[in-house]
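For reference, the structure discussed in these notes is given below.
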Amino acid sequence: MNTPDPWSSPEVQFCFAAANSSCPRKARPALVVCAMYLIMIGAIVMTMLGNMAVIISIAHFKQLHSPTNFLILSMATTDFLLSCVVMPFSMIRSIESCWYFGDLFCKVHSCCDIMLCTTSIFHLCFISVDRHYAVCDPLHYVTQITTRVVGVFLLISWSVPIFFAFGLVFSELNLIGAEDFVAAIDCTGLCVLIFNKLWGVLASFIAFFLPGTVMVGIYIHIFTVAQKHARQIGTGPRTKQALSESKMKATSKKESKATKTLSIVMGVFVLCWLPFFVLTITDPFIDFTTPEDLYNVFLWLGYFNSTFNPIIYGMFYPWFRKALRMIVTGTIFRSDSSTSSLHPAHP
């Protein structure tokens, strides 16, 4: 007697077997399904724990209560919410190719997806503004980047994506002109976010290309200024103080670390999000023929940016490494732990 291979593709199945209008469920070998669940659950857990560590560190330790760190705290909160509210449901949809949670929650999930991803990108943009003042105008940094200014940054970072996401999805402006395609694929268990040609371009511009261009421009300027400062130090007056060997080594190390950090920041950001937003623009122009699996790969690549954020903007800071050790070892539960000295106080 032949026994079915548990690792082979199953027969054609439907999301809701009892529904006549059910969407077909994508057939995948069980081994592939297991691998996808392991990878995506791992990404969700890493995103959740990494950003939770940043949130606890900044919220608990008083020495970290600075305007700059409030930006990082807010971004970590955004990425944490993404891992809790959006990614688990996207995981099931991506693997099972079915939506089991109803039409209303489909819209809410789509809104939260757009909102939180855009909010995270906006935070990255404003953090680049903060770093610009810190590196390019350090003498006036404290007076320029105040708690009030950061409050404005946070207000923009949250309010614009909220109004944009919920307004667009519930008004269905993104579907105008794509009604025939929507009707053709409509079935029970479907939850896809479709953009027409106009909103494919506008949404990508608002959520990625505008803040991304600002961010790239700022970091290029920061890099240029940092290199200029390094050359000025190297060609300055040959005084005993200016030519201090220890100072020159420290400066060289600092500039090298800054260059490395900026390269990683920009590389990860562009690598994670550029493919998805290019696809968002091009898909309506090729009659929505992008393969579903390719769309999911690019979507999750974008999600991974929220996984990497606490590593880039947290673990590169010595205060975070020390705070993380205190969290892991339980030292944080001491009554006086909130006043512990974490050096340096500012990133």
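Cβ from N, Cα, C; glycine included.
Keep in mind the model shows the original residues, not the substituted ones.
In sequence order, Phe14, Cys15, Phe16, Ser97, Cys98, Cys187, Thr188, Gly189, Leu190 make up the list of same-chain residues 6 or more apart from Cys23 (mutagenesis position) whose Cβ falls under 8 Å from its Cβ. One mutagenesis experiment catalogued in Swiss-Prot, Cys23 to Ser, is accompanied by this note: Decreased trace-amine receptor activity.
As a published mutagenesis entry, Asp113 to Ala appears in Swiss-Prot alongside the note: Abolished trace-amine receptor activity. In sequence order, Val86, Ser90, Ala165, Leu193 make up the list of same-chain residues 6 or more apart from Asp113 (mutagenesis position) whose Cβ falls under 8 Å from its Cβ.
Swiss-Prot lists Cys117 to Ala among its mutagenesis entries, and the accompanying note reads: Does not affect trace-amine receptor activity. The 10 Å shell around the Cβ of Cys117 (mutagenesis position) contains 25 further Cβ atoms across the protein chains shown. Cys117 (mutagenesis position) falls within a helical segment according to DSSP.
Record note (Swiss-Prot), mutagenesis Cys187 to Ser: Decreased trace-amine receptor activity. The unchanged residue is displayed. Around Cys187 (mutagenesis position), taking its Cβ as the centre, 16 other Cβ atoms fall within 10 Å, counting all chains. In the three-state DSSP scheme, Cys187 (mutagenesis position) falls into the coil class.
DSSP assigns Trp273 (mutagenesis position) to a helical segment in the three-state reduction. In Swiss-Prot, a mutagenesis experiment is listed as Trp273 to Ala, annotated with the note Abolished trace-amine receptor activity.
Per Swiss-Prot, mutagenesis Tyr303 to Ala is noted as: Abolished trace-amine receptor activity. The Cβ neighbour count for Tyr303 (mutagenesis position), using a 10 Å radius over every protein chain in view, is 26.
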Review point. For Cys23 (mutagenesis position), what is the secondary structure state per DSSP, taken as helix, strand or coil?
Key: coil
Practice item. Ten-angstrom check, please: count other Cβ atoms within 10 Å of the Cβ of Trp273 (mutagenesis position), all chains counted. Key: 25
